[in-house]
Amino acid sequence: MSTRTPSSSSSRLMLTIGLCFLVALMEGLDLQAAGIAAGGIAQAFALDKMQMGWIFSAGILGLLPGALVGGMLADRYGRKRILIGSVALFGLFSLATAIAWDFPSLVFARLMTGVGLGAALPNLIALTSEAAGPRFRGTAVSLMYCGVPIGAALAATLGFAGANLAWQTVFWVGGVVPLILVPLLMRWLPESAVFAGEKQSAPPLRALFAPETATATLLLWLCYFFTLLVVYMLINWLPLLLVEQGFQPSQAAGVMFALQMGAASGTLMLGALMDKLRPVTMSLLIYSGMLASLLALGTVSSFNGMLLAGFVAGLFATGGQSVLYALAPLFYSSQIRATGVGTAVAVGRLGAMSGPLLAGKMLALGTGTVGVMAASAPGILVAGLAVFILMSRRSRIQPCADA
């Protein structure tokens with residue numbers, strides 16, 4: 001029986017959200033860093049578009065095993081312990097990115113950075129959702145996840161305000177700050193009360209396909225894959241696409257800043273609306289907004305118009321992604337929650353890895369920006385349908401509502 005008072009529970013929740021927000025902030029900065037530094041990296045290492053696609057995808061490839069293994073280890077050894085190790089890992093390899101000396105070393109540094117980033121996210125979600133409990137879980141996860149687009153906006157600010165800085169600058173920031181956070185997390189981050197109160201064993205992956213969770217697992221995987229395909233294509237390729245459309249690098253960084261501000265706004269707005277709107281309305285809002293914004297990004301020619309298109313793209317693309325992160329913990333019990341979230345994130349990372357590679361291939365074939373954006377439309381429609389079914393069925397397929 002819990003002995004925590006309401007005030008102590010509230011303090012624990014706020015401390016957890018605050019510290020996890022800071023980690024999410026640095027995760028967002030590092031995820032955006034390669035896109036912001038792309039021009040400098042390509043020039044410094046004389047890389048073509050396909051090679052840059054591999055730079056982008058190496059980091060995303062690392063996210064996949066990181067999310068899968070990080071979630072499983074967290075259900076066995078604790079969310080806090082694995083999160084701290086993850087933060088140390090992506091901080092160290094962000095620094096390694098800044099001192100890379102050739103293409104292979106750069107790819108390896110981005111790969112290992114991705115492993116750390118991937119392992120961190122399911123633990124951020126699990127810690128926050130379990131500290132909040134069922135009633136405030138969606139809101140708490142949305143507040144925490146706001147750190148990701150805000151961190152990405154900070155990276156864009158470095159690109160916009162520091163156009164004359166070395167390309168390594170964003171990676172120095174993305175490495176030093178996480179390493180400073182490590183001792184703070186060790187001292188102040190509470191372990192999940194749900195995890196601490198249970199005897200843990202490594203959950204088998206087949207537990208995700210038990211009768212009460214199989215439908216949710218498959219639907220989550222489907223919508224994660226296609227939504228993250230679009231999000232990471234935008235994060236990695238949009239700055240270079242804008243420059244090819246005739247915008248200045250500083251203007252491209254400004255559009256990325258607008259995109260991430262839209263993402264932060266969408267994370268809060270869509271998270272708050274998740275339990276208030278009908279499923280069909282929510283699904284139509286998110287995915288029709290994504291389609292419209294991609295069309296605008298491929299066709300708008302004015303800088304002000306592109307700023308607006310970037311903001312709307314962030315609002316619905318990353319905002320929609322945050323809704324998925326808030327939804328996922330609802331469908332799994334505490335014994336398999338980090339594993340369930342981690343595997344969904346890992347499948348999403350497959351989409352995230354595919355997006356930059358697909359865009360690079362299409363650009364190499366000469367399809368241009370419009371072709372890249374148009375190719376994303378079928379995936380958005382599939383993801384929208386999966387989210388609609390998932391949200392419609394969640395009251396029937398949610399196995400439990402533990403804290």
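Every residue gets a Cβ built from N, Cα and C, even glycine.
So, quick note: what you're seeing has the original residues, none of the substitutions.
For the mutagenesis experiment GLU27 to Asp, the note given by Swiss-Prot reads: Slight decrease in 3HPP transport activity. Cβ-based neighbour count (10 Å, all protein chains) for GLU27 (mutagenesis position) stands at 26.
In Swiss-Prot, a published mutagenesis experiment is listed as GLU27 to Ala, annotated Lack of 3HPP transport activity.
Annotation of the mutagenesis experiment ASP75 to Ala or Glu in Swiss-Prot: Lack of 3HPP transport activity.
Under its mutagenesis entries, Swiss-Prot includes ALA272 to His with the note: 30% increase in 3HPP transport activity. In sequence order, THR139, SER142 make up the list of same-chain residues 6 or more apart from ALA272 (mutagenesis position) whose Cβ falls under 8 Å from its Cβ.
Counting only same-chain residues six or more apart in sequence, none has a Cβ lying under 8 angstroms from the Cβ of LYS276 (mutagenesis position). Secondary structure at LYS276 (mutagenesis position), taken from DSSP and collapsed to helix, strand or coil, is coil. According to Swiss-Prot, the mutagenesis experiment LYS276 to Asp carries this note: Lack of 3HPP transport activity.
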> According to DSSP, which kind of secondary structure is ASP75 (mutagenesis position) found in, if we only use helix, strand and coil?
Replying inline: helix
> What three-state secondary structure does DSSP assign to GLU27 (mutagenesis position)?
Replying inline: helix
